[in-house]
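*Asks:* Structure provided below as structure tokens; questions to follow.
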Amino acid sequence: MANDSGGPGGPSPSERDRQYCELCGKMENLLRCSRCRSSFYCCKEHQRQDWKKHKLVCQGSEGALGHGVGPHQHSGPAPPAAVPPPRAGAREPRKAAARRDNASGDAAKGKVKAKPPADPAAAASPCRAAAGGQGSAVAAEAEPGKEEPPARSSLFQEKANLYPPSNTPGDALSPGGGLRPNGQTKPLPALKLALEYIVPCMNKHGICVVDDFLGKETGQQIGDEVRALHDTGKFTDGQLVSQKSDSSKDIRGDKITWIEGKEPGCETIGLLMSSMDDLIRHCNGKLGSYKINGRTKAMVACYPGNGTGYVRHVDNPNGDGRCVTCIYYLNKDWDAKVSGGILRIFPEGKAQFADIEPKFDRLLFFWSDRRNPHEVQPAYATRYAITVWYFDADERARAKVKYLTGEKGVRVELNKPSDSVGKDVF
């Protein structure tokens, strides 16, 4: 087993953007398959779990897990590696990458920042649209791109429920809520917001931000419900695809719980989910080539404010069906200069990144696949967010077939009881 060596002439930024764990999507402290030298893993356990799938495309594979992985560094090509014996010989680094870029002053505004030494003049080309109060909606400058979801085996589960009841199509999303165009007092209908802002922003940039989504009162009620869940001990450690590998807490430091929206004390969270569904329903058929026919339950997440975050990763690296990530933030008076906690998105193939501050009543959409690697930078104050993932019908169906035929690296679980983590909504 040969390790990748450092040196000049290393991979380009676009090549680095395509290097991630084939199983969980993690993008740091990678190990390279020493046989084909084109696939990467964050640990040997994930390599073993992915072998049944990977051996079909691994050059020189012999039908068994006979190849190993070596530590990957981004700064140079490695010499050709000899085919290792069936027993892997390289030790996995036990220290997971926890490095984050420090949040700068302007990084808290939801605008694009250039990665040094990119030209700052090329960084900002915001897409603005209706929002409530004095707020505005900003989409980052990025090609159609694609979390926070956890790469979590129990996230997906077959269900056949209808979308939750929601407001009349075209109506405002909440009685006293936002979605008002700048300078206007009349709420912007969900249909107009979806078709005139979200659809074009997503198709052009792959990232879309809507501020003052539901209004101060509704946002406060959602925050109260989330804090009540936290105070009553409903949150547990965020999970990875596999808990067999070490340092999972170094990879993600959040506490989470899963909500359907019908639980006692979660009625306003249910309203939020219905409002998200309204927007997606209006967008459906117009977001790329996706046909959205379901979603997960809501993942309510809390970073406790002790400097934890979530390292750079991809929500859906393996075609599990998730196509759109939708995140709602609950953090009043958030100051990223003091509290950090920025969601930084690295759109594939772009010299810029997008910094999204987790501001109160802010809604964020982005593609869930490999086009949008992202990280949550260390948070030094309690940071709350609610995330829902929407499924593409065709990719979801293919993922289920892969699971049923033994390609379990897709991590789709079927036929779970109704109180399990994930849920399809049709």
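Cβ from N, Cα, C; glycine included.
None of the listed substitutions appears in this model.
Annotation source Swiss-Prot lists Zn(2+) 1 binding site at Cys21, Cys24, Cys42, His46, citing sequence analysis. According to Swiss-Prot, the Zn(2+) 2 binding site annotation covers Cys33, Cys36, His54, Cys58. Among the features that Swiss-Prot reports, Fe cation binding site is placed at His313, Asp315, His374, with the record citing experimental evidence. Annotated 2-oxoglutarate binding site per Swiss-Prot: Arg383, in sequence order, evidence recorded as a curator's inference. Record note (Swiss-Prot), mutagenesis Arg252 to Ala: Reduced C-terminal ODD domain (CODD) hydroxylation of HIF1A. The unchanged residue is displayed. Experimental mutagenesis is annotated in Swiss-Prot for Asp254 to Ala or Lys, with the remark: Reduced C-terminal ODD domain (CODD) hxdroxylation of HIF1A. Quoting Swiss-Prot on the mutagenesis of Cys302 to Ala: Slight increase in enzyme activity. What Swiss-Prot notes for the published mutagenesis of Cys326 to Ala is this: Slight increase in enzyme activity.
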*Asks:* For each of the recorded positions (Asp254, Asp315), count the other CB atoms lying within 10 A of its CB, then report the residue with the highest count.
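*Replies:* Ranked by Cβ atoms within 10 Å, first place goes to Asp315.
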*Asks:* Given the recorded positions Cys33, Cys302, His374, tell me which ones have a C-alpha lying within 10 Å of the C-alpha of Cys24 (Zn(2+) 1 binding site).
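*Replies:* Cα within 10 Å of Cys24 (Zn(2+) 1 binding site): none.
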*Asks:* Is it possible to get the count of other C-beta atoms within 10 angstroms of the C-beta of Cys36 (Zn(2+) 2 binding site)?
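*Replies:* Cys36 (Zn(2+) 2 binding site) is surrounded by 16 other Cβ atoms within 10 Å.
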*Asks:* In three-state terms from DSSP, label Arg252 (mutagenesis position) for me.
*Replies:* strand
*Asks:* Can you see whether DSSP assigns His46 (Zn(2+) 1 binding site) to helix, strand or coil?
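*Replies:* Reduced to three states, the DSSP call for His46 (Zn(2+) 1 binding site) is helix.
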*Asks:* Can you tell which of Cys21, Cys24, Cys33, Cys42, Cys302 has the most other C-beta atoms within 10 Å, given these are the recorded positions?
*Replies:* Cys42
*Asks:* From the Cα of Cys21 (Zn(2+) 1 binding site) across to the Cα of Asp315 (Fe cation binding site), what is the distance in angstrom?
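*Replies:* So the Cα of Cys21 (Zn(2+) 1 binding site) lies 11 Å away from that of Asp315 (Fe cation binding site).
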*Asks:* Using only C-alpha positions, which one of Cys21, His46, His313 is spatially nearest Cys302 (mutagenesis position)? These are the binding-site residues in the record.
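*Replies:* So, spelling it out, the nearest of the binding-site residues is His313.
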